Amino acid sequence: MLPAAARPLWGPCLGLRAAAFRLARRQVPCVCAVRHMRSSGHQRCEALAGAPLDNAPKEYPPKIQQLVQDIASLTLLEISDLNELLKKTLKIQDVGLVPMGGVMSGAVPAAAAQEAVEEDIPIAKERTHFTVRLTEAKPVDKVKLIKEIKNYIQGINLVQAKKLVESLPQEIKANVAKAEAEKIKAALEAVGGTVVLE
């Protein structure tokens with residue numbers, strides 16, 4: 001008990017405390033889930049009994065079971081329409097099917113064999129860009145070759161072109177379109193050079 005001198009100061013607090021006890025004694029619906037679980041022993045046992053175990057079969061809500069039954073009764077055309085509508089509604093992009101080994105084992109053997117043959121044969125792509133490389137030069141035609149090289153390499157003078165021809169093989173131009181590479185090759189071979197397109 002509080003001393004008599006302190007009672008006037010604590011009076012309002014004691015009144016609140018008494019009101020709280022009175023409120024707690026009444027059966028007021030619980031707001032807090034933890035207090036609700038603590039206060040109702042029977043409901044707590046039901047909640048624990050309803051928790052799924054790892055090895056127990058999962059029980060699905062009746063709404064889900066009804067959906068499965070409804071979908072199972074649809075025809076293939078109706079399933080296709082349902083699939084299309086779900087993709088539009090849920091904004092799912094259409095992704096092609098990726099065949100798996102187990103699924104494809106007996107499904108379409110001829111198509112699978114055709115795909116296997118196509119995968120084994122490498123497709124030769126036609127190259128579109130080449131590197132023009134000068135490999136040899138005839139000593140008689142060096143002067144003509146130096147002048148022609150000066151036409152195809154920008155910013156090179158005669159001395160640099162002469163050094164380039166004397167230290168073969170050399171790259172003349174890289175990453176050139178096929179038509180231009182053949183044009184350069186024809187021009188350099190016309191003045192006595194041996195050119196390789198790589």
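A Cβ is built for glycine as well, from the same backbone N, Cα and C atoms used for every other residue.
Although substitutions are noted, the structure shown does not include any of them.
What Swiss-Prot says about the mutagenesis result for LYS138 to Gln or Arg is this: No effect on promoter binding activity of POLRMT. Of all Cβ atoms in the shown protein chains, 12 besides its own fall within 10 Å of the Cβ of LYS138 (mutagenesis position).
Long-range Cβ neighbours of LYS142 (mutagenesis position) (same chain, at least 6 residues apart, Cβ-Cβ under 8 Å): LYS162, VAL165, GLY192. LYS142 to Gln or Arg appears in Swiss-Prot as a mutagenesis experiment; the accompanying note says: No effect on promoter binding activity of POLRMT.
DSSP assigns LYS150 (mutagenesis position) to a helical segment in the three-state reduction. Taking a C-beta cut-off of under 8 Å and a sequence gap of six or more, LYS150 (mutagenesis position) has these contacts in its own chain: ILE156, ASN157, LEU158, ALA161. The annotation that Swiss-Prot gives for the mutagenesis experiment LYS150 to Arg reads: Reduced ubiquitination.
In Swiss-Prot, a published mutagenesis experiment is listed as LYS173 to Arg, annotated Reduced promoter binding activity of POLRMT. Remark: LYS173 (mutagenesis position) has THR131, VAL132, TYR152, ILE153, GLU180, ALA181, ILE184 as non-local neighbours, by Cβ distance under 8 Å and separation of at least 6 in sequence. Secondary structure at LYS173 (mutagenesis position), taken from DSSP and collapsed to helix, strand or coil, is strand.
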Assigned element (helix, strand, coil) containing LYS138 (mutagenesis position), judged by DSSP: coil
